[in-house]
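Step one of this worksheet: look at the structure below.
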Amino acid sequence: MSVMFDPDTAIYPFPPKPTPLSIDEKAYYREKIKRLLKERNAVMVAHYYTDPEIQQLAEETGGCISDSLEMARFGAKHPASTLLVAGVRFMGETAKILSPEKTILMPTLQAECSLDLGCPVEEFNAFCDAHPDRTVVVYANTSAAVKARADWVVTSSIAVELIDHLDSLGEKIIWAPDKHLGRYVQKQTGGDILCWQGACIVHDEFKTQALTRLQEEYPDAAILVHPESPQAIVDMADAVGSTSQLIAAAKTLPHQRLIVATDRGIFYKMQQAVPDKELLEAPTAGEGATCRSCAHCPWMAMNGLQAIAEALEQEGSNHEVHVDERLRERALVPLNRMLDFAATLRG
């Protein structure tokens, strides 16, 4: 088996930054997208980490802004025949797995995810084969092929509850791909978890020294942290949770100032939820010339207005998501297990 992904040494195929549009160009593409959505019987679903103007457009056109699973779930229930998925590639794949009868379009199929890239299916299969006694649980941020190998798919919003459940059944776990989220879940549940060593390029950049300095500057601020962050950052948090859970925490915490350690794309919906509170970005390591993500996923940034318009207008191999049917059927099994489990929690 080849060496597993190491976020400290990996070379990411970062995309070029999109060319900024003028005000007139933005207005032109916004109107064009609205028209094309109607003509195509399409609905737009956008992730919390996309740029604010993309989230705003999804709102204005009756679409959805949420985490990756809710995006796919919304799309499956919506009567539209076409889903425009503004996010990264695995999100489009998940939408296709749950809605095979629908046309799934993305602004670009080149929008990757460091967690997905960091868990190649060949290496992961070998890893699982080496530990056949373990139940395989994979994060939503994985390819359809990796999901197809799993017993369960999970999102950060129900990860603790699911592992608690599996641990109560005496099951030992393989967790992939995010090592930080895996360790957080392990600490919360005490489960027997063997972690794959992947990491999110955005959350892995948050460092304690810079966050401590910001905390000293704003001692009245609460710290909100996504569990994909390193353990030392999680330990500093007043609230830890998924994107939707962090937005909920922003509303319930009494603090008027919040330091947020996740992708800054979340600020659009979080600020809507708490319009009277001040939101501060948690600092990332290597700011300036050596900054890598700077608290914003470079692949999420590929979801621009021009690319969305082109996807709706052109379709084709550059924009339409396809998943092999046999692979889709296998990946659907652990996804449905998760959906059924999540339904019991809501009940």
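Cβ atoms here come from the backbone N, Cα and C positions, even for glycine.
Substituted residues are absent from this model; it holds the original ones throughout.
Counting Cβ atoms from all protein chains shown, H47 (iminosuccinate binding site) has 27 others lying within 10 Å of its own Cβ. If you look up Swiss-Prot, you'll see H47, S68, Y139, A140, N141, S156, H226, P227, E228, T243 marked as iminosuccinate binding site.
The note that Swiss-Prot attaches to the published mutagenesis Y49 to F is: 13-fold decrease in specific activity in the presence of NadB. Around the Cβ of Y49 (mutagenesis position), 26 further Cβ atoms fall within 10 Å across all displayed protein chains.
Marked as [4Fe-4S] cluster binding site by Swiss-Prot: C113, C200, C297. For C297 ([4Fe-4S] cluster binding site), the same-chain residues lying six or more positions away in sequence with a CB closer than 8 A to its CB are Y49, V88, C113, I201, V202, D263, G265.
Swiss-Prot documents H203 to F as a published mutagenesis change and attaches the note Loss of activity. In this structure, H203 (mutagenesis position) is part of a helix by DSSP.
Using a 10 Å radius centred on the Cβ of E228 (mutagenesis position) and all shown protein chains, the other Cβ atoms total 28. Annotation of the published mutagenesis E228 to A in Swiss-Prot: 20-fold decrease in specific activity in the presence of NadB; the original residue is retained in the structure shown.
Annotation of the mutagenesis experiment T262 to V in Swiss-Prot: 12-fold decrease in specific activity in the presence of NadB. When Cβ atoms from all protein chains are considered, those within 10 Å of T262 (mutagenesis position) total 27, not counting its own. T262 (mutagenesis position) falls within neither a helix nor a strand when secondary structure is assigned with DSSP, and so counts as coil.
Annotation of the mutagenesis experiment C291 to S in Swiss-Prot: Activity is 3.3-fold lower under oxic conditions than under anoxic conditions.
Swiss-Prot lists C291 to A among its mutagenesis entries, and the accompanying note reads: Retains 5% of wild-type activity.
What Swiss-Prot says about the mutagenesis result for C294 to A is this: Retains 3% of wild-type activity. According to its DSSP assignment, C294 (mutagenesis position) is coil. The Cβ of C294 (mutagenesis position) has 16 neighbouring Cβ atoms from other residues within 10 Å, across all protein chains displayed.
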Rounded Cα-Cα span from H203 (mutagenesis position) to H226 (iminosuccinate binding site), Å: 8
Message: I want to verify one value. Collapsing DSSP to three states, which class is H47 (iminosuccinate binding site)?
response: strand
- prompt: Once the chains shown are all counted, how many other Cβ atoms turn up within 10 Å of the Cβ of H226 (iminosuccinate binding site)?
  reply: 28
Cα-to-Cα gap, T262 (mutagenesis position) vs C200 ([4Fe-4S] cluster binding site), nearest whole Å: 10
- line: As a whole number of Å, the Cα atom of H47 (iminosuccinate binding site) is distant from the Cα atom of H203 (mutagenesis position) by 16
Distant-in-sequence Cβ neighbours of Y139 (iminosuccinate binding site), under 8 Å, six or more positions away: L115, V153, V154, T155, S156, A159, W175, A176, P177, D178, L181
Query: Roughly how many Å separate the Cα of E228 (mutagenesis position) from that of N141 (iminosuccinate binding site), to the nearest whole number?
result: 11
